[in-house]
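Can you read through this structure? Questions will come right after.
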Amino acid sequence: MQPQRLGPRAGMGPFCLGCSHRKCYSPIRNLISQETFKFHFKNLGYAKGRKDTFLCYEVTRKDCDSPVSLHHGVFKNKDNIHAEICFLYWFHDKVLKVLSPREEFKITWYMSWSPCFECAEQIVRFLATHHNLSLDIFSSRLYNVQDPETQQNLCRLVQEGAQVAAMDLYEFKKCWKKFVDNGGRRFRPWKRLLTNFRYQDSKLQEILRPCYISVPSSSSSTLSNICLTKGLPETRFWVEGRRMDPLSEEEFYSQFYNQRVKHLCYYHRMKPYLCYQLEQFNGQAPLKGCLLSEKGKQHAEILFLDKIRSMELSQVTITCYLTWSPCPNCAWQLAAFKRDRPDLILHIYTSRLYFHWKRPFQKGLCSLWQSGILVDVMDLPQFTDCWTNFVNPKRPFWPWKGLEIISRRTQRRLRRIKESWGLQDLVNDFGNLQLGPPMS
C-alpha cells in the first residue's frame, strides 16, 4: 500500500534551521475539530484521501528539576513544506532564539503520518545540532516504510536519541484530550484501533530492531553476553559490560508505573522488566543488567537465573527491581535456586503484584519467602535507586502523583498474603538476620 501524502520538498535551507532566513511558520491553531482528528488520525492500514499531515506538539522545559509546559498546538503541511519542518522553523525562531541555550527541552509529537525519509533526515540534523533537546514521536500511521531510505532514516532518528513509536489507545486519548475541541466528550475508540496499532507497532519494531544492536568492537557478540529486552519502540539489545544503554525515561515511567490500570488495553503496554544489580564481596564493581521476557518465550526471571548460573558466583548480594511480581513457575525456580545457594542474598522489589488474588500466585510468593528470598514492594527509595542505576543518574527522579500512597496499599496487600499463609513471623525472622559477608 502506498500512502497518500505530499511529495518531497526542494530547497531546504542550511542547518541550524532558522538561520536560513526562511519565513517563520506558525501553528494553524491550538485545537483541531473532532471530525478532523477522527479522519486524519484514524490508524487505518489503507488511508485513502489523507494527503495532509497533522502534527500535534507539546514543548516542556525543565525548571527546578520539574517539567513546565511552554507551548502546545497543531501544525499542518503548508506551501509544500511538511508539518515537521514547519515545526522546526517555528521552534528555532520562537523558542531557541528567545530562551537560553542552557535550557533543556522535551518535545512530544503526535503525528497523523510518520516522517518521510527527507523529513527524518532533517530532524536528525536538527537534533545533532541542538543537544539540549529530546524528541518523542508518536505516529498514527507509517508513511512509505517499505522504502529502504525511509527505514534507514527512521533508524537514524533513534540513534540520534529520538523515541519513535506507534500511537496506542493511550496516545490517542491524550491527543484527544489536549489537542481536540472535544466539547467535554471522552474519546471513543474506533473499530479495530488496537488491531491496527499492533500491526503498525510490529512493522515499526521490525524496522527499528537493527538500531538497537550496539556491540563494542572489543566485545564478542555471543549469546552469552547479549541480553534481549524491549523498549519504546520495543526491541533492544543490551550488552553486559562497562557500557550499558539505560532504560529511556519514557520506558521507566510507563513500565514501572505502580498505580492501578483501569483500561485493559493499557495492560498490553505493561511489560515484565527485571533490572538487577549484583554486588560481590571482593570489592569488584557491581554488575548491572536489564531483562525483558518475550511473548511466548522464557520469562525475565528465568533469563536472569540462566545469567547468574553462568557466572558461577557464591557470596554475592543481588537486588532485583521487577515491574510485575513473579508468576508461580518463576517463583518456584527462584526459590530452588536460592535453596541451593545459601550464601547468596537475593532481594526482590516489585512495582506491582501479578494476579495476587489467585492462590497459586500467592503460593509462589510464599515459596520465595520460605527459601529466604526477601520480597518487598517498591517505594520511593527503590524507584529512585532504580532510576539512578538503570535510567539516568544525571537527572533526579520525579515521582508521579500518588506513588507512595499506592506503594503503601500494595505493601498492605502483600502483608495480608503473608499473614493468610502464616508466614509473617518467618519473614520477620529473615528481615532481622545480619546480611553480609562473614565477619573475620
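Glycine residues also receive a Cβ, built from the backbone N, Cα and C atoms like all the rest.
Where Swiss-Prot documents Leu31 to Val as a natural variant, the accompanying text is: In cell line MDTF. Here the residue is the original one, while Swiss-Prot reports the natural variant Lys42 to Glu with the comment In cell line MDTF. According to Swiss-Prot, the natural variant Gly45 to Arg carries the following note: In cell lines L1.2 and 3T3. Record note (Swiss-Prot), natural variant Gly49 to Lys: In cell line MDTF; requires 2 nucleotide substitutions. The unchanged residue is displayed. Under the heading domain 'CMP/dCMP-type deaminase 1', Swiss-Prot lists 49-165. What Swiss-Prot lists as Zn(2+) binding site is His82, Cys116, Cys119, His299, Cys327, Cys330. As a published mutagenesis entry, Glu84 to Ala appears in Swiss-Prot alongside the note: Decrease in cytidine deaminase and antiviral activity; when associated with A-301. Quoting Swiss-Prot on the mutagenesis of Glu84 to Ala: Decrease in cytidine deaminase and antiviral activity. Residues or ranges marked as active site, proton donor in Swiss-Prot: Glu84. Listed in Swiss-Prot is the natural variant Gln122 to Arg, annotated as follows: In cell line L1.2. For Ile123 to Val, Swiss-Prot lists a natural variant annotated as follows: In cell line MDTF. Thr150 to Asn appears in Swiss-Prot as a known natural variant, with the remark: In cell line L1.2. Sequence annotations record features per position, and here Swiss-Prot assigns domain 'CMP/dCMP-type deaminase 2' to 249-368. Experimental mutagenesis is annotated in Swiss-Prot for Glu301 to Ala, with the remark: No effect on cytidine deaminase and antiviral activity. Among the mutagenesis entries in Swiss-Prot is Glu301 to Ala, noted as: Decrease in cytidine deaminase and antiviral activity; when associated with A-84. According to Swiss-Prot, the naturally occurring change Thr317 to Ile is described as follows: In cell lines L1.2 and 3T3. Looking at Swiss-Prot, the entry for natural variant Trp398 to Arg says: In splenocytes. Listed in Swiss-Prot as a natural variant, Arg415 to Cys is described as follows: In cell lines MDTF and 3T3.
Are these features on the surface or tucked inside, and what touches them?
If you draw a 10 Å sphere around the CB of Leu31 (variant position), it holds 17 other CB atoms from the protein chains shown.
Secondary structure at Lys42 (variant position), as computed by DSSP, is coil. Remark: Lys42 (variant position) has Ser140, Trp190 as non-local neighbours, by Cβ distance under 8 Å and separation of at least 6 in sequence.
Just so you know, the Cβ of His82 (Zn(2+) binding site) picks up 27 other Cβ atoms within 10 Å once every protein chain is counted. In the three-state DSSP classification, His82 (Zn(2+) binding site) falls within coil.
With a cut-off of 8 Å between CB atoms and residues at least 6 apart in sequence, the same chain places Thr53, Leu55, Phe75, Trp109, Met111, Pro115, Cys119, Gln122, Ile123 near Glu84 (mutagenesis position), listed in sequence order.
DSSP assigns Gln122 (variant position) to a helical segment in the three-state reduction.
The number of other CB atoms found within 10 A of the CB of Thr150 (variant position), across every protein chain shown, is 21. Following the DSSP three-state reduction, the secondary structure of Thr150 (variant position) is helix.
Over the domain 'CMP/dCMP-type deaminase 2' (249-368), the average per-residue pLDDT in this prediction is 83.
Of all Cβ atoms in the shown protein chains, 25 besides its own fall within 10 Å of the Cβ of Glu301 (mutagenesis position).
According to DSSP, Glu301 (mutagenesis position) is assigned to a helical segment.
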Tell me which of the variant positions Leu31, Gly49, Thr317, Trp398, Arg415 ends up closest to His82 (Zn(2+) binding site) in space, Cα to Cα.
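Closest recorded candidate to His82 (Zn(2+) binding site) by Cα: Gly49.
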Of all the recorded positions given, His299, Arg415, which residue's CB has the most CB neighbours within 10 A?
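That would be His299, with the highest Cβ count within 10 Å.
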Just checking the recorded positions Cys116, Thr317, Arg415: which sit within 10 A of Thr150 (variant position), CA to CA?
Cys116
Here the recorded positions are Ile123, Cys327; which one has the lowest number of other Cβ atoms no more than 10 Å from its Cβ?
Cys327
Would you kindly give the Cα-Cα distance separating Cys116 (Zn(2+) binding site) and Leu31 (variant position), rounded to the nearest Å?
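Each residue's Cα considered, Leu31 (variant position) and Cys116 (Zn(2+) binding site) end up 24 Å apart.
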